[in-house]
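Colleague: Have a look at this one before I ask anything.
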Amino acid sequence: MIGPISQINISGGLSEKETSSLISNEELKNIITQLETDISDGSWFHKNYSRMDVEVMPALVIQANNKYPEMNLNLVTSPLDLSIEIKNVIENGVRSSRFIINMGEGGIHFSVIDYKHINGKTSLILFEPANFNSMGPAMLAIRTKTAIERYQLPDCHFSMVEMDIQRSSSECGIFSFALAKKLYIERDSLLKIHEDNIKGILSDGENPLPHDKLDPYLPVTFYKHTQGKKRLNEYLNTNPQGVGTVVNKKNETIVNRFDNNKSIVDGKELSVSVHKKRIAEYKTLLKV
């Protein structure tokens, strides 16, 4: 069995042997087989994988930190713990870090926070893969904002932005994990959004930045797993240079990639890409 999330050391730095102890190979193989079956028979959109992602997330975070030590990825199981985690990275002189944050109190929603320390100032940007019209994202955002304000971190600038790329009900965890990795890989492209956050240009600090205002800040690679074609087209209308940009090792453009992962669900074109991403990430945890 996978250990309860609250009992796992999630700050990173565990060895491969310790990582493997979080989940048995046999259990993981069974999970992966079922995930692949769900994609094959088309039931993936109507399945709920939230609890599974909550349980596997600690192992994924440890694996990511072992592969990318400078990623500084942290898993925070409740917004109540976020401020002390941020304080720790500041005091340790960390200039850049990411926090995958869970709702806590038995909740299942995830978002991801990108942290940068620039000229003595702290910039925190919460990236919501869905939108803030839903209860889960709204509650997590409120709890996170309240926790940061309560701790009164010095010279700290916090904004919330919505990506609105998630359409299925239970993929916030794997979206947040994929975004965390992208925030690290594309870190040099994110300087402007953090500078604008510190200047107060990005948002007023009270209201989230809507997706159409966020789109100009982000490279097309952030939208690889966008589930809806309409949403992808909105991004490309704002960023036409992204249409011809190759986004992966298969030499696919973002539109090629969507078409190659397209599935018709309830009469709508939806991408199964993020579900395949979950399988790929779970497979990295398998031990020979």
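Including glycine, each Cβ sits where the backbone N, Cα and C put it.
OK, Swiss-Prot features for this one:
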- HIS109: active site (ACT_SITE)
- GLU128: active site (ACT_SITE)
- CYS172: active site (ACT_SITE)
- HIS109, ARG167, SER168, GLN227, GLY228, LYS229, LYS230, ASP266, GLY267, LYS268, GLU269, LEU270: CoA binding site (BINDING)
- HIS109 to Ala: Abolished ability to inhibit the MAP kinase kinase (MAPKK) pathway and promote virulence (MUTAGEN)
- CYS172 to Ala: Abolished ability to inhibit the MAP kinase kinase (MAPKK) pathway and promote virulence (MUTAGEN)
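Explain the structural surroundings of these features, please.
Modeller: According to DSSP, HIS109 (mutagenesis position) is assigned to coil rather than to any helix or strand.
There are 31 other Cβ atoms within 10 Å of the Cβ belonging to GLU128 (active site). In this structure, GLU128 (active site) is part of a beta strand by DSSP.
Within 10 Å of the C-beta of CYS172 (mutagenesis position) there are 26 other C-beta atoms, taking all protein chains into account.
Sequence-distant neighbours of GLY228 (CoA binding site) (same chain, six or more apart, CB under 8 Å from its CB) are ILE165, ARG167, LYS268, GLU269, LEU270, SER271, listed in sequence order.
Listed in sequence order, ASN102, MET103, GLY136, PRO137, MET139, LEU140, CYS172 are the same-chain residues six or more apart from HIS109 (mutagenesis position) with CB atoms under 8 A from its CB.
For the recorded site, CYS172 (mutagenesis position), the DSSP three-state label reads helix.
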Colleague: Which residues of the same chain, at least 6 positions away in sequence, have a Cβ lying under 8 Å from the Cβ of SER168 (CoA binding site)?
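Modeller: Expected: TRP44, PHE45, GLN227, LEU270, VAL274, HIS275.
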Colleague: Rounded to a whole angstrom, what is the C-alpha distance between GLY267 (CoA binding site) and GLU128 (active site)?
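Modeller: Cα of GLY267 (CoA binding site) to Cα of GLU128 (active site) measures 26 Å after rounding.
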Colleague: Report, as a single number, how many Cβ atoms besides its own are within 10 Å of the Cβ of LYS230 (CoA binding site).
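Modeller: Looking across every protein chain shown, the total is 10.
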Colleague: In whole Å, how far does the CA atom of LYS230 (CoA binding site) lie from that of GLU128 (active site)?
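Modeller: Cα of LYS230 (CoA binding site) to Cα of GLU128 (active site) measures 18 Å after rounding.
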Colleague: Radius 10 Å, atoms counted are CB only; among the binding-site residues GLY267, GLU269, which position scores highest?
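Modeller: Of GLY267, GLU269, the one with the most crowded Cβ is GLU269.
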